[in-house]
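Peer 1: Pulled from Swiss-Prot, these are the listed features:
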type     : residues  : note
ACT_SITE : E285      : active site, proton donor
ACT_SITE : D364      : active site, proton acceptor
ACT_SITE : E392      : active site, proton acceptor
BINDING  : N201      : beta-D-glucuronate binding site
MUTAGEN  : E158 to N : Strong decrease in the glucosiduronase activity
MUTAGEN  : E285 to N : Relatively low glucosiduronase activity, but shows binding to the substrate
MUTAGEN  : D364 to A : Loss of glucosiduronase activity
MUTAGEN  : E386 to Q : 14-fold decrease in the glucosiduronase activity
MUTAGEN  : E392 to C : Loss of glucosiduronase activity
MUTAGEN  : E510 to A : Strong decrease in the glucosiduronase activity
Amino acid sequence: MTAGYEPCWLRYERKDQYSRLRFEEIVAKRTSPIFQAVVEELQKGLRSMMEIEPQVVQEVNETANSIWLGTLEDEEFERPLEGTLVHPEGYVIRSDVDDGPFRIYIIGKTDAGVLYGVFHFLRLLQMGENIAQLSIIEQPKNRLRMINHWDNMDGSIERGYAGRSIFFVDDQFVKQNQRIKDYARLLASVGINAISINNVNVHKTETKLITDHFLPDVAEVADIFRTYGIKTFLSINYASPIEIGGLPTADPLDPEVRRWWKETAKRIYQYIPDFGGFVVKADSEFRPGPFTYGRDHAEGANMLAEALAPFGGLVIWRCFVYNCQQDWRDRTTDRAKAAYDHFKPLDGQFRENVILQIKNGPMDFQVREPVSPLFGAMPKTNQMMEVQITQEYTGQQKHLCFLIPQWKEVLDFDTYAKGKGSEVKKVIDGSLFDYRYSGIAGVSNIGSDPNWTGHTLAQANLYGFGRLAWNPDLSAEEIANEWVVQTFGDDSQVVETISWMLLSSWRIYENYTSPLGVGWMVNPGHHYGPNVDGYEYSHWGTYHYADRDGIGVDRTVATGTGYTAQYFPENAAMYESLDTCPDELLLFFHHVPYTHRLHSGETVIQHIYNTHFEGVEQAKQLRKRWEQLKGKIDEKRYHDVLERLTIQVEHAKEWRDVINTYFYRKSGIDDQYGRKIYR
């Protein structure tokens, strides 16, 4: 940790199995900034893992063991690889040991492809794989693989649990260029190609990021990310024409407003020629937007898209739009329905450089909620998915909660938008409806902490997000194994133990928190710790409706809010009926008596008791398994993780006792096993 922070999974520890393999040359004829970064990374990895310093050459030595780096623009690679690579970021890795010297070829369709290919090769070395017979063709499934930062310019991070911003402090840029470079390396190593650096809730100072005052600083950050194949985006304030433009309105149909945004876009691209575009949170949670002027979201987004289009820029328009002034007495209004109701009628009305960014579920990154019905419901409108890597509702990086299994369930969910086989992953990779732009974004979990993510094991969520964004068909087991070996080494006990901990942790967290998909039950505002009625009588639309007889939200067509009708018929029917609704989502879709029997055979109330007692024991098991690794993990990381796991056990007990006591007092029904409940 020589730089004051960890290298995470790019540790490049020595690998004795390669001690006899001596690469003498790196053949690299290209000199672009990306290529220079590629060569530097390869040299760093070979130096650390194999203790060799191959020369970088442009002219080939026919007798030398070598690694060849190139693109399809290079004459010698164009013909043999013709038609192999379709995606501009794709690459080939091949070994050649047939005639004489040992060669590795890492060939990309573009420089970015070579970058990803080199990181893949270094991953193989870190994993201790046999590199003698490589024949790999890789192409990303998703075009846009993005990280969203919720960093504020005062240095704080909204929903951040890993220190302060690495970009901003005291309303200025930090100028931590080496750390930003190392962050870019981490992101590029898992295939991330886009980043927005400021919070979607754009405050007064951040509104000025699109002005001459801050654009030189934005350009400096963009230069660093560009070197690693990452485009820079900014979150913008929809009211900017008023707040910094001196106009009396931000009406998207006003000619002066449109002119102002066109001039602003032109200015940005003078500083950053490959600027990615804007991320927009509008008409949501008190943020300004087109509704103020009687316009819809298509009119609002298209105005920005028109300004960016001449430069190839994108508008990423968030669909997190709902009534945050709901009357809790009103049982007909349903926050879960809002995104679909707002956006579905606008299908086909958005410009082609607009992408709708849709949260994985209809509510707000809960430990369990159904997949948003908006996925697949707009065949004429670009869509991408938003997940939350930062653990706002899943333990805030004090608790271990590996989110890859959750995201896998979402990606593999069949929408039935074009019949069976219409999974969410096919919607967001653009293949189902031939979207021009699509992809996936994750809200970052990093900050200035030495381990980047607060909880060392939370690094696995950032790593896993990138790997899933590149290839949604990777399994959670594969991703966990890759991360553990690269981060902690290949000792079999270490790999087996930490992989088990990761893969078990989401269900464990779910067990001791809110039951059966009902969500929330957290302290208002900061969202940490149990408070069953914390939001029950608020204006946020996040209710569980527990009374003396039962619990849950009736979202059926027959007797409830009608939310189930937003799904395609196969899923609508599944969720509408108690007979087919999955247990884990029962209380999201139905209000049932505490004595209702789940498909598991347990009653709802007994399930609540059982899972909360079991969850605490499972949290203890996480800590116990980690303690068995003492001496196999360096002291710093061992104690850091142990401290977090101890916190998790204590907080799991609090969750257990609050939830079980609350529902005992509501229902008056005893735990059939007579365990301790505070009456």
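Any Cβ shown, glycine's included, is placed from N, Cα and C.
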Peer 1: Between E510 (mutagenesis position) and D364 (mutagenesis position), what C-alpha distance do you get in Å?
Peer 2: 15
Peer 1: Hey, which of the mutagenesis positions E285, E510 is the loneliest by Cβ count within 10 Å?
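Peer 2: Counting other Cβ atoms within 10 Å of each of the mutagenesis positions E285, E510, the minimum falls on E285.
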Peer 1: Round to a whole number and give the Cα-to-Cα distance in Å for the pair E285 (mutagenesis position) and E158 (mutagenesis position).
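Peer 2: Just about 14 Å between their Cα atoms.
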Peer 1: Give me the CA-CA distance between E392 (mutagenesis position) and D364 (mutagenesis position), in Å, as a whole number.
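Peer 2: The separation of the Cα atoms works out to 10 Å.
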Peer 1: Hey, how far is the residue listed as 'beta-D-glucuronate binding site' from E386 (mutagenesis position), Cα to Cα, in Å?
Peer 2: 16
Peer 1: Could you measure between E386 (mutagenesis position) and D364 (mutagenesis position) for me? Cα positions, answer in whole angstrom.
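Peer 2: Their Cα atoms are separated by 10 Å.
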Peer 1: Going by a 10 angstroms cut-off between Cβ atoms, which of the mutagenesis positions E158, D364, E386, E392 has the sparsest surroundings?
Peer 2: E158
